[in-house]
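Reviewing the structure listed below.
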Amino acid sequence: MSKIFEDNSLTIGHTPLVRLNRIGNGRILAKVESRNPSFSVKCRIGANMIWDAEKRGVLKPGVELVEPTSGNTGIALAYVAAARGYKLTLTMPETMSIERRKLLKALGANLVLTEGAKGMKGAIQKAEEIVASNPEKYLLLQQFSNPANPEIHEKTTGPEIWEDTDGQVDVFIAGVGTGGTLTGVSRYIKGTKGKTDLISVAVEPTDSPVIAQALAGEEIKPGPHKIQGIGAGFIPANLDLKLVDKVIGITNEEAISTARRLMEEEGILAGISSGAAVAAALKLQEDESFTNKNIVVILPSSGERYLSTALFADLFTEKELQQ
């Protein structure tokens, strides 16, 4: 029996869970989300936020979508918008990689760059200004607070992990951008499947440790960092802090060096935030109590999306680049 998808947004999910054989002790299992249709974990929320808006009747012909993004959510929304015939405007910090900008343009999105120093807060503010200029014309999807974000991970990512491990998952690690992945997967495994001893680990940049600060009851003090896709500088509404059992901070250098190791030692093209997540798993394994635990790690995107960044710096000499 043939299986034909009616549009590309319907092809999300069922990404492979791959054992890391040379990084760690063989207990780290990487969920390779670059196998999604627009090559990142954000394909899931891009599709579901648009499907949800259609179901609720707020997205209809003539309405244009608006969303702030660090890149991957924007690309995910752009491919779904193109597949389903919607116009899309994205606001994004100017510090994001040129590859992301080019992909967004190629998918037909209108791209508005915002001041890099203002981070995602600046992009969010600009998106809100655009919508306020004509509320009847524009619809803001709000990935940081839209319940359709964690919902898709609760419905797809969580069940996939549970099935692929036969329920033998002890630790779940995800970098936190919107918080949707960590929240949705944890809700499914801890709640629906009743595995309350699952250890859910949030990964954030050491230079912007806002989750650790929030859990410690400290003042939130975000900072600049180079781990694109995580560390938005605030606690997103979609991050359920009650589900977070542990927070691990990762430096820019740790994220980049581990992403390179994934490429060189495991043959997995991994982005910077993927490196951060695996670096967190390696830190966990330094604790003997985690030696025999199965650790599932989300690898959000492919390294090809970071060719112009520090991830690929120093790989070629000037002469080699000119050849």
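Quick reminder: no glycine exception, Cβ is built from N, Cα and C everywhere.
Look at Swiss-Prot and you will find Asn8, Arg35, Leu269 tagged as hydrogen sulfide binding site, backed by similarity to another entry. In the three-state DSSP assignment, the secondary structure recorded for Asn8 (hydrogen sulfide binding site) is helix. Neighbour count (other Cβ atoms within 10 Å of the Cβ, all protein chains): 16 for Asn8 (hydrogen sulfide binding site).
Summarising the annotation, Swiss-Prot assigns pyridoxal 5'-phosphate binding site to Asn72, Gly177, Thr178, Gly179, Gly180, Thr181, Ser273 and lists similarity to another entry as the type of evidence. For the recorded site, Gly179 (pyridoxal 5'-phosphate binding site), the DSSP three-state label reads coil.
In Swiss-Prot, a published mutagenesis experiment is listed as Lys42 to Ala, annotated Still stimulates tRNase activity of CdiA-CT in vitro and in vivo. The C-beta environment of Lys42 (mutagenesis position), restricted to residues of the same chain at least 6 apart in sequence and closer than 8 Å, consists of Asn72, Thr73, Ile75, Ala76, Pro300, Ser301. Under the DSSP three-state reduction, Lys42 (mutagenesis position) is assigned to helix.
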Requested in this report: For the hydrogen sulfide site as recorded (Asn8, Arg35, Leu269), determine the largest distance between any two Cα atoms, in Å, rounded to the nearest integer.
Outcome: 23
Report task. Quick one: pull the CA-CA distance for Thr178 (pyridoxal 5'-phosphate binding site) versus Asn8 (hydrogen sulfide binding site), whole Å only. Result -> 24
Query raised in the report: Once near-sequence residues are set aside, which residues in the chain of Arg35 (hydrogen sulfide binding site), 6 or more away, have Cβ atoms under 8 Å from its Cβ?
Result: Thr15, Pro16
Query raised in the report: If the pyridoxal 5'-phosphate site is taken as the center of the Cβ atoms of Asn72, Gly177, Thr178, Gly179, Gly180, Thr181, Ser273, which further residues of that chain fall within 8 Å of it by their Cβ?
Result: Val41, Lys42, Ile45, Thr73, Ala174, Gly175, Val176, Leu182, Gly229, Ile230, Pro300
Query raised in the report: Rounded to an integer, what is the Cα-Cα distance in Å between Gly177 (pyridoxal 5'-phosphate binding site) and Leu269 (hydrogen sulfide binding site)?
Result: 20
